[in-house]
Amino acid sequence: MESIFHEKQEGSLCAQHCLNNLLQGEYFSPVELSSIAHQLDEEERMRMAEGGVTSEDYRTFLQQPSGNMDDSGFFSIQVISNALKVWGLELILFNSPEYQRLRIDPINERSFICNYKEHWFTVRKLGKQWFNLNSLLTGPELISDTYLALFLAQLQQEGYSIFVVKGDLPDCEADQLLQMIRVQQMHRPKLIGEELAQLKEQRVHKTDLERVLEANDGSGMLDEDEEDLQRALALSRQEIDMEDEEADLRRAIQLSMQGSSRNISQDMTQTSGTNLTSEELRKRREAYFEKQQQKQQQQQQQQQQGDLSGQSSHPCERPATSSGALGSDLGDAMSEEDMLQAAVTMSLETVRNDLKTEGKK
């Protein structure tokens with residue numbers, strides 16, 4: 001199918017597309033067809049002038065526009081016919097009595113030119129298969145042999161004029177290639193207008209879909225951005241809270257250290273105050289020691305008296321030691337322990353008294 005030459009519609013140049021698709025190449029241009037149209041106009045003018053240039057018919061003919069071409073690109077059947085004569089080709093009306101009497105099967109022909117109003121297109125046999133080369137189609141349309149007659153009959157019912165092309169067409173690559181192979185067409189080509197409408201509809205649908213997707217993507221991005229922002233704010237708050245807690249902890253430690261230093265200084269002050277009354281403390285200790293010694297001496301005397309009364313009752317028993325030595329040893333032993341205990345006790349009492357005095361202040 002790629003080897004088949006197929007010109008698509010441009011403007012109203014369907015006559016040009018029809019001829020080039022028939023001949024399978026860029027054989028004619030609008031300028032060449034316009035030149036043929038001007039020649040036909042001049043031939044018609046000369047025939048009209050034969051009746052007199054002053055006649056009413058001649059003046060009317062000159063005032064009328066050309067019947068062989070117009071500014072849109074339309075060309076008449078006469079222009080097409082004269083263009084084909086250059087290649088030795090002739091056009092015969094398909095439904096004319098002369099052709100119908102020949103009873104030729106359409107599949108035995110080589111090509112047809114179809115016209116409806118101002119549109120022209122070609123149906124041609126390439127190799128062993130028929131193709132509709134209408135320039136309004138997006139590509140060549142394969143026509144089976146059995147469908148060809150029905151296709152032509154349908155065109156006639158729709159008002160088309162069908163012309164049979166007689167003569168030898170120029171050789172072309174597509175004809176040579178399709179002589180050896182047959183092609184299959186899975187999808188029929190669409191009309192250019194239908195394809196453009198479909199493409200436009202697809203573009204509109206795609207645009208709408210893209211807008212929806214962009215809107216969704218945008219909202220999704222906004223949602224993601226909001227989530228990221230919330231996450232960042234939460235982390236920031238956590239960091240601030242942690243910083244506040246750390247600051248509070250540092251502040252508490254600092255205050256604790258300051259309090260400890262104050263307590264230490266107060267203790268040092270109290271200790272220094274205690275040192276100032278050490279003489280008084282020494283006197284208290286001596287008085288306490290003397291009181292304890294007096295108690296111990298009284299206890300020793302009472303014990304000696306008990307021993308003497310016992311000796312008078314038992315004259316055979318002798319004391320192991322003298323009472324003076326025993327009292328001295330006990331006094332010495334008691335004095336060392338009691339002195340240590342008394343010192344500790346008095347120190348504690350002194351500290352308590354100082355604390356009470358400080359508290360009252």
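Cβ coordinates come from backbone N, Cα and C, glycine included.
The domain 'Josephin' feature in Swiss-Prot is assigned to 1-180. Here Swiss-Prot flags 224-243 as domain 'UIM 1'. For 244-263, the entry in Swiss-Prot reads domain 'UIM 2', with the evidence type sequence analysis. According to Swiss-Prot, the domain 'UIM 3' annotation covers 331-349. Recorded in Swiss-Prot as a mutagenesis result, Cys14 to Ala carries the remark: Loss of deubiquitination activity. Here Swiss-Prot notes a mutagenesis experiment, Ser236 to Ala, with the remark: Inhibits substrate trapping. What Swiss-Prot notes for the published mutagenesis of Ser256 to Ala is this: Inhibits substrate trapping. According to Swiss-Prot, the experimentally introduced change Ser335 to Ala is described as follows: No effect on ubiquitination.
The Cβ neighbour count for Cys14 (mutagenesis position), using a 10 Å radius and every protein chain shown, is 22. Over the domain 'UIM 1' (224-243) the predicted model carries a mean pLDDT of 68.
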